[in-house]
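Straight from Swiss-Prot, the features:
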- Asn449 to Gly: Loss of glycosylation (MUTAGEN)
- Ile47 to Val: In Mutant KD-21 and Mutant KD-52 (VARIANT)
- Arg84 to Met: In strain: Mutant BF-41, Mutant BF-53, Mutant BF-82 and Mutant BF-132 (VARIANT)
- Asn104 to Ser: In strain: Mutant F1-R, Mutant F1-R / T-5 revertant and Mutant ts-f1 (VARIANT)
- Arg116 to Lys: In strain: Mutant F1-R / T-5 revertant (VARIANT)
- Glu196 to Asp: In strain: Mutant KD-32 and KD-32M (VARIANT)
- Met250 to Ile: In strain: Mutant BY-4 and Mutant BY-13 (VARIANT)
- Lys254 to Arg: In strain: wild-type, Mutant F1-R, Mutant F1-R / T-5 revertant and Mutant ts-f1 (VARIANT)
- Thr318 to His: In strain: Mutant BY-4, Mutant BY-5 and Mutant BY-13 (VARIANT)
- Asn387 to Tyr: In strain: Mutant KD-61 (VARIANT)
- Thr400 to Pro: In strain: Mutant KD-61 (VARIANT)
- Ile456 to Val: In strain: Mutant KD-51 and Mutant KD-51M (VARIANT)
- Ile461 to Val: In strain: wild-type, Mutant F1-R, Mutant F1-R / T-5 revertant and Mutant ts-f1 (VARIANT)
- Glu480 to Gly: In strain: Mutant KD-22 (VARIANT)
Amino acid sequence: MTAYIQRSQCISTSLLVVLTTLVSCQIPRDRLSNIGVIVDEGKSLKIAGSHESRYIVLSLVPGVDFENGCGTAQVIQYKSLLNRLLIPLRDALDLQEALITVTNDTTQNAGAPQSRFFGAVIGTIALGVATSAQITAGIALAEAREAKRDIALIKESMTKTHKSIELLQNAVGEQILALKTLQDFVNDEIKPAISELGCETAALRLGIKLTQHYSELLTAFGSNFGTIGEKSLTLQALSSLYSANITEIMTTIKTGQSNIYDVIYTEQIKGTVIDVDLERYMVTLSVKIPILSEVPGVLIHKASSISYNIDGEEWYVTVPSHILSRASFLGGADITDCVESRLTYICPRDPAQLIPDSQQKCILGDTTRCPVTKVVDSLIPKFAFVNGGVVANCIASTCTCGTGRRPISQDRSKGVVFLTHDNCGLIGVNGVELYANRRGHDATWGVQNLTVGPAIAIRPIDISLNLADATNFLQDSKAELEKARKILSEVGRWYNSRETVITIIVVMVVILVVIIVIIIVLYRLRRSMLMGNPDDRIPRDTYTLEPKIRHMYTNGGFDAMAEKR
């Protein structure tokens, strides 16, 4: 059965390695480097979705029950130092407790002593709106309420025992570690010294040790005692202070050794002071240990860009700061809330983000879809470290090689130049001198005819990419529109032409002018005729439409006729 389990683990590990290799190979890092895009090998992804709770009860004053009050004065002085350290912390906890309304309290026996401890289930915040800090603090208090009885019992037992370490597991499986500081020193050195060296000498040794312990206490828990918020625990200081292996707290964590390493490396073990007991000089800390779950087959790559040259112009490719690659997915990664260890990214949720299709194809090696912007200033990076060497744009920069500062001439058919320790030991870029790694190899992937996408603005990237696609579409449709316009102009009739319209307008204007001239001539002719016959006399032989009878009346025609009769 054991062999079968080991074989299954080996097979799963091999599949994971193969899958990780395939995911890493889908990004052509060599081709992208030719246009100044630098992509690292990537790190795995782990999700910290939940945590385990631990509690540490610190007894800061050792149990001293010497005869004749030996060492009492030194202990009193030591307590005064602790008061100056712990009283402000206790007052802050009291203020925090006052902001939380108790909605569900437990009943206790009337005769039982009321021990001072935070015990409340979160209800409403006194001022109405709960901030995230208040909610976090309230959750810590509510969780501490569940362990109240167990912690109270171990605090009571610590006052009655002379052991330096007590370990208790409560009903829900949460460990409570009790550290009684300096108790071993008192038991092993101070008590024997009283009988050998006398009370005064032993008391002096105790005072020196207490002062030293106070300094070590500030070193180990200074960040935790200085605030009521969450702070990372200093594991090394805690281990050396109490002569114990602090990793014992994590013995029941259901996780692997690599996860424990990542948690320690990123300082994700947080401690919060939840109780200060000035009567017993005990401090209780709530410790949160995150539980990590690795997402198989996922790598997060860190990406960056430097400028490169093509056709005598300097360009810059815009890429996401982090790229998440999965078997069938390639996108961006928002690591704002993530922490980075040496091998992994630890995130509270899946950081995957969608990126435009053109940017995906660019990262996969199709440089014709890469969104670029033209460099107009010197703020764009000109060099970067890759594969133990340096990749630089030596056309837009002044590059030198070796201790003799030999100038580097970059081929204009190449976008960038790759420099390593083999071909250039001391590398200089714009006056900055760099030593390449001796283990770096010469990154020569050959000269490629590079073609990139349309120029865009860097901010915002998504909008610019959409505008770039729209620009390509408009450029393609412009030629088709020109062809359609020519066809329409050829198919149209004669009166649709521009020359015909102009001719018609000119003819109409000429006709209008002629009509006006004719009217003026007729008007002047009639006026001249009226001026030539002022008496309005008309000759007899002149043809007129007026009746002849009128002339008969006017010329005496009727009178002559009457005489004849």
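Cβ coordinates come from backbone N, Cα and C, glycine included.
Distribution of Swiss-Prot features across the structure.
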residue: Ile47; record: variant position; Cβ within 10 Å: 19
residue: Arg84; record: variant position; Cβ within 10 Å: 8
residue: Thr318; record: variant position; Cβ within 10 Å: 19
residue: Thr400; record: variant position; Cβ within 10 Å: 19
residue: Glu480; record: variant position; Cβ within 10 Å: 9
### Query
At the level of the C-alpha atoms, what whole-angstrom distance separates Ile47 (variant position) and Thr400 (variant position)?
45
#### Entry: Between Thr318 (variant position) and Arg84 (variant position): CA-CA distance (Å)
55
### Query
Cα of Glu480 (variant position) to Cα of Thr400 (variant position): how many Å, rounded?
51
### Task
Looking only at C-alpha atoms, tell me how far Thr400 (variant position) is from Thr318 (variant position), rounded to the nearest Å.
27
#### Entry: For Thr400 (variant position): DSSP state (helix, strand, coil)
strand
